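Written out below as C-alpha cells is the structure these notes cover.
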Amino acid sequence: MSGVKVRREDAKKVLELLKSVGILDGKRKAIRDEKYVIFPVTDTNIAKSLGLEVVDVELPMRPERQIYKNLEDLLPREIFKKLGRLDIVGDIAIVSIPDEILSEREVIVSAIRKLYPKVKVIARRGFHSGLYRIRELEVIWGENRLHTIHKENGVLIKVDLSKVFFNPRMKGERYRIAQLVNDGERILVPFAGVIPYPLVIARFKNVEVYAVEINEFAVKLAEENLELNRDRLKGKIKIIHGDVFEVLPNLPNFDRVVSPTPKGVDALSLTLSKAEKFLHYYDFVHESEIERFRERVLEECRRQGKECRVSVRKVSDYKPHVYKVCADVEILS
C-alpha cells in the first residue's frame, strides 16, 4: 500500500490537495506521529507529479460505515463551503449547486456517487413555484427521470418530484407524530401531498385518517401509495381530492389534526376549528418571532373559546435564522 508523507504543519493543505485531485483513499485511515502525517492515496503517479513524498506503508482500513461520513470528506473545502443542502429521495440525490461552482459539478457528482453508491439520478435543486409547491429540478447525472419509491419509517412512498412536493427531512417528525397518536383516534391531515404523514401514522397505529390534497397528481400517487402499503398498515386512510379551504368546512371534527402547512398559507383558524383534542400546526418562523407565534396560536385558541396548552418546537432549518416549526396544541376544554 502507498501513502504520501507530509509534515504535520502541511497536513491540512495537502489533504485539500489530495481531495481536489481525487486521489485520497477514503477506505483507509491516515496515521500520524509527532512530526509527520501519512495520507492514503489511490494513485502514486499523480502524487509524485505533485511533488509529494510517496512511501510504502500499511495503513488501516476504515470500518465500512466510516468510509465516507459526508461530502466534506470528499470535496475540497472551497467547493464544500459553497455547496447547498443534499437530500436523498429513494434513488435520487437532490443537491443545491450555486452558479459560482457549477463548473465543478463533475467533482460534486463524483463525490455524491461515492457517498451514495445506490443513487441512480442526481438533480440540481431549483426553487419552489406554483400552487402545488413543485421544486424546479435539473437532472445533471444518471437516468433522466424524477420519479422513485422512497422508503421511510416502514412504508414505501411513490413520488414524482416533477409533479409533487415531498420533503424527506420530515422523516423523524412524521415518526414523532405517529408515536403521539393513540389507537382509535380519528385524524385529519390537510395539505397531505402523497400522504407520508397518514402512511406513517397508520403504519404504527390503528386509526382512521382523512387526507385532503388539491394536487391531482399527488392524489393519484397517494392512491397508489395506499395500495402499495396495504399490508403494512394498522389503520385506515381516506383520501379526499380538493381545496383544504373548501373541503374542511364540510367535514366533522377530529380528535387530532396534523397540518403540514405550505409556506405562505395561513390555515391556523380553520385547522384549529376542526381539532377536538390535539393540533400539530406547522409554519415558517424567524427565530426572533417564535414566542410571538406561540402567542398567536394561544390567541386563536381563546378566540375560538378553547383552553389550550401550546408548545413550539423547531423542526428544521429553512434559511438562516428562519425555521420550520411545529406548534403542538393540546385542547384542554
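Glycine residues also receive a Cβ, built from the backbone N, Cα and C atoms like all the rest.
Don't expect the noted substitutions in this model, because it carries the original residues.
Classification of F165 (mutagenesis position) by DSSP places it in coil, neither helical nor stranded. All protein chains included, F165 (mutagenesis position) registers 20 other Cβ atoms within 10 Å of its own Cβ. In Swiss-Prot, a mutagenesis experiment is listed as F165 to A, annotated with the note Lack of activity.
Sequence-distant neighbours of E173 (mutagenesis position) (same chain, six or more apart, CB under 8 Å from its CB) are V315, S316, C326, listed in sequence order. Under the DSSP three-state reduction, E173 (mutagenesis position) is assigned to helix. One mutagenesis experiment named in Swiss-Prot is E173 to A, and its note says Decrease in both activities.
Other Cβ atoms within 10 Å of the Cβ of R174 (mutagenesis position) number 22 in total over all chains. One mutagenesis experiment catalogued in Swiss-Prot, R174 to A, is accompanied by this note: Decrease in both activities.
What Swiss-Prot lists as S-adenosyl-L-methionine binding site is R174, F191, E213, I214, D243, V244.
When secondary structure is read from DSSP and collapsed to three states, P262 (mutagenesis position) falls in the coil class. If you take the C-beta of P262 (mutagenesis position) and look for same-chain residues 6 or more apart in sequence within under 8 angstroms, you find R133, F165, F191. For the published mutagenesis P262 to A, Swiss-Prot gives the following note: Strong decrease in both activities.
Between the CA atoms of I214 (S-adenosyl-L-methionine binding site) and R174 (mutagenesis position) there is a gap of 21 Å, rounded to the nearest whole number. Most other Cβ atoms within 10 A: among the binding-site residues E213, D243, that distinction falls to E213. Over all protein chains present, the Cβ of V244 (S-adenosyl-L-methionine binding site) has 22 other Cβ atoms lying within 10 Å.
Taking every pair among R174, F191, E213, I214, D243, V244, the residues listed as contacting S-adenosyl-L-methionine, the largest Cα to Cα separation comes to 23 Å. Cα separation, E213 (S-adenosyl-L-methionine binding site) to R174 (mutagenesis position), rounded: 17 Å.
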